[in-house]
Amino acid sequence: MKTRIHVVQGDITKLAVDVIVNAANPSLMGGGGVDGAIHRAAGPALLDACLKVRQQQGDCPTGHAVITLAGDLPAKAVVHTVGPVWRGGEQNEDQLLQDAYLNSLRLVAANSYTSVAFPAISTGVYGYPRAAAAEIAVKTVSEFITRHALPEQVYFVCYDEENAHLYERLLTQQGDE
């Protein structure tokens with residue numbers, strides 16, 4: 001797994017990967033944080049694609065994921081997943097966050113994409129504690145890629161240095177980097 005999981009500090013919208021994962025809200029209509037940044041960088045085509053998904057299925061439930069085109073992003077597709085709002089850890093948040101990562105990975109693999117970039121899902125306005133969220137992310141992705149050929153490359157894209165070090169430390173502890 002050493003060559004399959006990477007930590008990058010920077011702007012997820014600039015990454016030339018097959019799939020960028022968006023930490024979306026249930027409406028898929030964009031919002032703040034990484035969701036807003038992805039929608040702004042992708043342009044109106046992404047919003048149009050999200051509107052079509054909403055017309056077909058309504059809101060995207062927490063823990064679920066949908067895939068759309070990427071608009072003006074360098075990626076080929078965007079997987080929109082809805083992570084849980086942190087409510088103290090007693091509302092099944094851990095399982096819902098794991099599901100958000102797993103369902104995203106399943107869509108990437110099912111569509112034969114080889115590379116994917118994840119933000120730190122639910123750690124912004126949704127308030128999930130960063131360390132706990134990173135542990136779930138690293139564990140879930142590591143377990144998935146040991147059992148599946150795709151995606152070949154997974155990137156954890158961290159906005160700041162502190163979060164990047166957190167992911168690097170967790171990957172080192174697991175022997176993945």
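Glycine is treated like the rest: Cβ placed from N, Cα and C.
Just the original residues are modelled here, none of the noted substitutions.
Pulled from Swiss-Prot, these are the features on record:
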type	residues	note
ACT_SITE	Asp35	active site, proton acceptor
BINDING	Asp11, Ile12, Asn25, Gly33, Val34, Asp35, Ser122, Thr123, Gly124, Val125, Tyr126	substrate binding site
DOMAIN	1-175	domain 'Macro'
MUTAGEN	Asn25 to Ala	5-fold decrease in catalytic efficiency. Loss of activity; when associated with A-35
MUTAGEN	Asp35 to Ala	41-fold decrease in catalytic efficiency. Loss of activity; when associated with A-25
MUTAGEN	Arg40 to Ala	Causes a 17-fold increase in the dissociation constant of the YmdB-RNase III interaction
MUTAGEN	Gly124 to Glu	Abolishes enzyme activity
MUTAGEN	Tyr126 to Ala	Loss of activity
MUTAGEN	Tyr126 to Phe	No change in activity
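This view paints the features noted in Swiss-Prot onto the structure.
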residue: Asp11; record: substrate binding site; DSSP (3 states): coil
residue: Asn25; record: mutagenesis position; DSSP (3 states): coil
residue: Val34; record: substrate binding site; DSSP (3 states): helix
residue: Arg40; record: mutagenesis position; DSSP (3 states): helix
residue: Ser122; record: substrate binding site; DSSP (3 states): coil
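Rounded to a whole number, the C-alpha distance linking Val34 (substrate binding site) with Arg40 (mutagenesis position) is 10 angstrom.
All protein chains included, Gly124 (mutagenesis position) registers 18 other Cβ atoms within 10 Å of its own Cβ. Burial estimate for the recorded positions (Asn25, Ser122): highest at Ser122, by number of other CB atoms within 10 Å. Across Asp11, Ile12, Asn25, Gly33, Val34, Asp35, Ser122, Thr123, Gly124, Val125, Tyr126, which the record gives as binding substrate, the greatest C-alpha separation is 19 Å.
In the structure shown, across all protein chains, Asp35 is the one of the recorded positions Asp11, Asp35 with the greatest number of other Cβ atoms within 10 Å. In the set Asp11, Ser122, Tyr126, none of the recorded positions has a C-alpha within 10 Å of the C-alpha of Asp35 (mutagenesis position). Closest in space to Asp11 (substrate binding site), of the mutagenesis positions given as Arg40, Gly124, Tyr126, is Arg40, taking the CA atom of each residue. Tyr126 (mutagenesis position) counts 20 other C-beta atoms within 10 Å of its own C-beta, drawing on all protein chains shown. Arg40 (mutagenesis position) is surrounded by 12 other CB atoms, counting those within 10 A of its CB over all protein chains shown. Between the CA atoms of Tyr126 (mutagenesis position) and Asn25 (mutagenesis position) there is a gap of 10 Å, rounded to the nearest whole number.
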